[in-house]
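Listed features, source Swiss-Prot:
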BINDING   11-39  NADP(+) binding site
MUTAGEN   SER136 to Ala  Loss of activity
BINDING   SER136  substrate binding site
MUTAGEN   GLN137 to Met  Slightly reduced activity. Loss of activity for sugars; when associated with F-143 and L-146
MUTAGEN   LEU143 to Phe  Slightly reduced activity. Loss of activity for sugars; when associated with M-137 and L-146
MUTAGEN   HIS146 to Leu  Slightly reduced activity. Loss of activity for sugars; when associated with M-137; F-143 and L-146
MUTAGEN   TYR149 to Phe  Loss of activity
ACT_SITE  TYR149  active site, proton acceptor
MUTAGEN   LYS153 to Met  Loss of activity
ACT_SITE  LYS153  active site
MUTAGEN   ASN190 to Val  Slightly reduced activity. Loss of activity for sugars; when associated with S-191
MUTAGEN   TRP191 to Ser  Slightly reduced activity. Loss of activity for sugars; when associated with V-190
MUTAGEN   TRP191 to Phe  Slightly reduced activity
Amino acid sequence: MDLGLAGRRALVTGAGKGIGRSTVLALQAAGAQVVAVSRTREDLDSLVRECPGVEPVCVDLADWEATEQALSNVGPVDLLVNNAAVATLQPFLEVTKEACDTSFNVNFRAVVQVSQIVARGMIARGVPGAIVNVSSQASQRALTNHTVYCSTKGALDMLTKVMALELGPHKIRVNAVNPTVVMTPMGRANWSDPHKAKVMLDRIPLGKFAEVENVVDTILFLLSNRSSMTTGSALPVDGGFLAT
């Protein structure tokens, strides 16, 4: 199926690893020009070697001023994937100021800032656009030791709706994708314990975790004109977890 992404310019945050990296590869394979944003230079260097033509931008999105400087002259962007995120797991009674500050700066505030930069450019050019925010099933279900992470993703889901409301008149669609556990290298490592995995898998009707391509396919669909009437949604990629 042709998604009509050829010739469009996309920006992906958290592009060095996992879902972000795979999204960059898929977008370029679909004919898009891609700006890849990561805080880790080594990841960007290896991405450019694997995927020549990608435009790398190395910046820590937790730093507002550095992000403004790095992205203010990034050029026209038609498609945005806000994927960068951090997860600090702590019991509620042990949550620290540092965990709150870092998590909200990256998982929420950076989405606001990057989306503002990109959306202002779209509006100035008078062109339609699409934004996908990578959220989580944790936005809608409480998970032990995930106080801050769940809260940032809940905030991200509501941000998605407000962005859709305010940017819709400018023909800019905004949606979230909400995966379950995803089998990235980090996901495999974190859920390798059979007992821990079984507790979660027992809550998923399809009985399995998501593969990276399940999430990437959904992101590309939401970026494409195939979803031209979809905005303000939070689309689960969770095997039915949120239905239970």
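Even glycines carry a Cβ here, placed using N, Cα and C.
Here the original residues stay in place, and none of the substitutions has been built in.
Distribution of Swiss-Prot features across the structure.
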residue : record               : Cβ within 10 Å
THR23   : NADP(+) binding site : 27
LEU27   : NADP(+) binding site : 28
GLY31   : NADP(+) binding site : 13
SER136  : mutagenesis position : 30
GLN137  : mutagenesis position : 24
LEU143  : mutagenesis position : 13
HIS146  : mutagenesis position : 20
LYS153  : mutagenesis position : 26
ASN190  : mutagenesis position : 14
TRP191  : mutagenesis position : 17
- Query: Any idea what the Cα distance is from THR23 (NADP(+) binding site) over to SER136 (mutagenesis position), rounded to a whole Å?
  - Reply: 16
- Close in space but at least six residues away in sequence, with Cβ under 8 Å from that of ARG39 (NADP(+) binding site), the same-chain residues are GLY16, CYS58, VAL59, ASP60, LEU61, ALA84
- Inter-residue Cα distance where the pair is LEU27 (NADP(+) binding site) and TYR149 (mutagenesis position), in Å: 27
- Message: Neighbour count, 10 Å Cβ-Cβ cut-off, for TYR149 (mutagenesis position): what number do you get?
- Response: 22
- Message: Distance check, please: Cα of LEU143 (mutagenesis position) against Cα of SER136 (mutagenesis position), rounded to an integer number of angstrom.
- Response: 11
- Message: Tell me which of the binding-site residues ALA15, LEU27, VAL35 ends up closest to LYS153 (mutagenesis position) in space, Cα to Cα.
- Response: ALA15
- Note on the structure: LEU27 (NADP(+) binding site) falls, by three-state DSSP, under helix
- Fill in the CA-CA distance, ASN190 (mutagenesis position) to HIS146 (mutagenesis position), as an integer in Å. 14
- Message: When you rank ALA15, VAL35, TRP191 by Cα distance to GLN137 (mutagenesis position), which of the recorded positions ends up on top as the closest?
- Response: TRP191
- Message: Rank the binding-site residues LEU11, ALA15, VAL35 by how many other Cβ atoms lie within 10 Å of each Cβ and give me the one with the fewest.
- Response: VAL35
